[in-house]
Amino acid sequence: MVFPAKRFCLVPSMEGVRWAFSCGTWLPSRAEWLLAVRSIQPEEKERIGQFVFARDAKAAMAGRLMIRKLVAEKLNIPWNHIRLQRTAKGKPVLAKDSSNPYPNFNFNISHQGDYAVLAAEPELQVGIDIMKTSFPGRGSIPEFFHIMKRKFTNKEWETIRSFKDEWTQLDMFYRNWALKESFIKAIGVGLGFELQRLEFDLSPLNLDIGQVYKETRLFLDGEEEKEWAFEESKIDEHHFVAVALRKPDGSRHQDVPSQDDSKPTQRQFTILNFNDLMSSAVPMTPEDPSFWDCFCFTEEIPIRNGTKS
């Protein structure tokens, strides 16, 4: 008797992904910009075309290209078959009818300062935020802290103000902010969440550039949230990145690090260039020269917030 051959579906192996793209140093040529816009969905082209500042348009474009690169290369879905949607809160997600071997596949992007960043996990809930340390546009640092007083708990402010140097205090402020935003983005609640419900116990206080640390602990309404873990890193001297991780059902996952793990991990951010972003791209729409003309009329945001050199 001859039995029919079994058909096996090869599921691509996927680990966590951490990517960053330097929007601040990217000066797209006409050919690059027109190729990029041909490689995203029409509704996203329209959205990006509405930005007043080139800085915002570049960051949004980089974010869309990173997402499509992720889905194409990690899920093996052809670039021109990828359908991205947005939730009611505006979060980009893969369309539910997509051929996805990972039912809990999760990704998140953030852009601020000079970078757009992406974190993705095959099984874990994930949120990411990046913050650039910069001086307040108006007023002194103490005045800025007074305005933001209700965003942090008393203990968090004690940690921030424990440093004598105001620049270091500002550094710690943005590190705390990135952590809170990463959690809020992971749970998808958007604006309206009371930030003082969250309290982060930072550890270590000093982070080395290029390393990833997983010691910081989260307390929600005074109770430690052990099912959550946070990866912290500095891409460069001025940019903090926080990645919030949790298994979707709330239980601990073997890939969610314990707060007792005091050693930096090797899940560092890979810095991509434009050629990396486009390595799997397939143009989906005709070339539109007017989109370049409109981009040329946008301006970079005036730099009112200085950074310490």
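Using the three backbone atoms N, Cα and C, a Cβ is placed for every residue, glycine included.
Computed from a predicted structure; not experimentally measured.
Noted in Swiss-Prot for the protein shown:
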- R47 to A: Reduces affinity for magnesium by 7-fold, and holo-[acyl-carrier-protein] synthase activity by 2-fold (MUTAGEN)
- R47, 86-91, 108-111, 181-185: CoA binding site (BINDING)
- R86 to A: Reduces affinity for magnesium and coenzyme A, and reduces holo-[acyl-carrier-protein] synthase activity by 7-fold (MUTAGEN)
- H111 to A: Reduces affinity for magnesium by 75-fold, and holo-[acyl-carrier-protein] synthase activity by 150-fold (MUTAGEN)
- Q112 to E: Reduces affinity for magnesium by 200-fold and abolishes holo-[acyl-carrier-protein] synthase activity; when associated with Q-181 (MUTAGEN)
- D129 to A: Reduces affinity for magnesium by 10-fold, and holo-[acyl-carrier-protein] synthase activity by 30000-fold (MUTAGEN)
- D129, E181: Mg(2+) binding site (BINDING)
- E181 to A: Reduces affinity for magnesium by 40-fold, and holo-[acyl-carrier-protein] synthase activity by 32000-fold (MUTAGEN)
- E181 to Q: Reduces affinity for magnesium by 20-fold, and holo-[acyl-carrier-protein] synthase activity by 6500-fold (MUTAGEN)
- K185 to A: Reduces holo-[acyl-carrier-protein] synthase activity by 2000-fold, with only minor change in the affinity for magnesium and coenzyme A (MUTAGEN)
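Annotated features taken from Swiss-Prot, shown on the structure.
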| residue | record | Cβ neighbours (10 Å) |
| --- | --- | --- |
| R86 | mutagenesis position | 12 |
| K89 | CoA binding site | 10 |
| K91 | CoA binding site | 15 |
| H111 | mutagenesis position | 22 |
| Q112 | mutagenesis position | 21 |
| D129 | mutagenesis position | 27 |
| E181 | mutagenesis position | 20 |
| S182 | CoA binding site | 26 |
| I184 | CoA binding site | 19 |
| K185 | mutagenesis position | 23 |
Worksheet item: If you measure from the Cα of T87 (CoA binding site), which of the mutagenesis positions H111, Q112, D129, E181, K185 is the nearest?
Response: K185
Discussion item. Taking only C-alpha atoms and a 10 A limit, tell me which of R47, R86, K91, D129, E181, I184 are near Q112 (mutagenesis position). These are the recorded positions.
Written reply: D129
Item to complete: With an 8 Å cut-off on Cβ-Cβ distance and a minimum sequence separation of at least 6, pull the same-chain contacts of I109 (CoA binding site), or say none.
Response: G63, M66, I67, P92, A116, V117, L118, I128
Fill in: S182 (CoA binding site) versus mutagenesis positions R47, R86, H111, D129 - nearest by Cα
D129
Item to complete: Quick one: pull the CA-CA distance for R47 (mutagenesis position) versus D129 (mutagenesis position), whole Å only.
Response: 21
Worksheet item: Measuring Cα to Cα, how many angstrom lie between D129 (mutagenesis position) and I184 (CoA binding site)?
Response: 10
Fill in: Residue, out of the recorded positions R47, T87, whose Cβ gathers the largest set of other Cβ atoms within 10 Å
R47
Worksheet item: Does DSSP give T87 (CoA binding site) helix, strand or coil?
Response: coil
